[in-house]
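Here's what Swiss-Prot has on this protein:
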| type | residues | note |
| --- | --- | --- |
| MUTAGEN | ASP103 to Ala | Decreased binding to lasmiditan drug |
| BINDING | ASP103, CYS107 | serotonin binding site |
| MUTAGEN | ILE104 to Ala | Decreased binding to lasmiditan drug |
| MUTAGEN | CYS107 to Ala | Decreased binding to lasmiditan drug |
| MUTAGEN | GLU313 to Ser or Ala | Decreased binding to lasmiditan drug. Nearly abolished G(i)/(o)-coupled receptor activity |
Amino acid sequence: MDFLNSSDQNLTSEELLNRMPSKILVSLTLSGLALMTTTINSLVIAAIIVTRKLHHPANYLICSLAVTDFLVAVLVMPFSIVYIVRESWIMGQVVCDIWLSVDITCCTCSILHLSAIALDRYRAITDAVEYARKRTPKHAGIMITIVWIISVFISMPPLFWRHQGTSRDDECIIKHDHIVSTIYSTFGAFYIPLALILILYYKIYRAAKTLYHKRQASRIAKEEVNGQVLLESGEKSTKSVSTSYVLEKSLSDPSTDFDKIHSTVRSLRSEFKHEKSWRRQKISGTRERKAATTLGLILGAFVICWLPFFVKELVVNVCDKCKISEEMSNFLAWLGYLNSLINPLIYTIFNEDFKKAFQKLVRCRC
């Protein structure tokens, strides 16, 4: 998002020459991140469009998130790279206003999409039957529209407050001179969505864990009932078959060969039942770990990428004596942009349908 840059007009030619290698390295690194973000989000969008199996309301939210992150990559990152390398804004205040508008709106919209996806998954797990009826493309479209509208309402006021102060032609930043504007923008764009995401994913994990345990208990109970029925029917059917055979055996031999066979079968069936139950427990545990890993990656990436930036925004603009270097400000801004690269990876890498769709797209391009 916004950050402070200084002019390099006072630097000598020798100093500029010495700083050139580092500028080239920074430019190439950031350009590579922008290109990767553009490519990966393009793949997600294309996969959802061309793959009929992915035409699901839940994936429409992911597609909209990918579009938002794609806009960050093509409309926000390139201008930021030029600003960082040049160390001054050279494109005029009109372009500055447009860039800041797109920057704040798209980054806010990306964060709010994560909240919408969390809400969608929460309702799909906790109210599966009823929500399956409501989970239509129209419903997904309404959610996406609401996300964009809220993003605009959160993003626009800071831009109006920006013009209340004096701005230099060589800088493109938003100075939060009012505590109200700082709290409004940071809490609306991050802290409130963060709280919502944490609460929803905690409830999702608890609900998924409870659901796994209920299904496991139901399957074990069903197996025990079926096993008892099979055992009783087996005993009844074997009585008539074994009558003539048993009569031919000596009365002094209380244990017939058939009794031994029947005992062996029951023993094997019992062992098989316990083995099957153990395998189901192992699968259930694996699913729980996978669910926890997925949720951990989603929350971890989101918090690591955006929390430092918004802590900086809140502290620096509320505390007059608190300062931060230009390099650190740029780093925190790009750490937030990095979330637009990570989002499509996390939300699709655990989905087999997406993997197959990506493979088909790559083969077609090759």
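Cβ coordinates come from backbone N, Cα and C, glycine included.
Sorted by the number of other CB atoms within 10 A, the mutagenesis positions ILE104, CYS107 start with ILE104, the lowest. Taking the Cβ of GLU313 (mutagenesis position) as centre and 10 Å as the limit, one finds 24 other Cβ atoms among all the protein chains shown. Within 10 Å of the C-beta of ASP103 (mutagenesis position) we count 24 further C-beta atoms, all protein chains included. Spacing of GLU313 (mutagenesis position) relative to ILE104 (mutagenesis position) is 13 Å (Cα to Cα, whole number).
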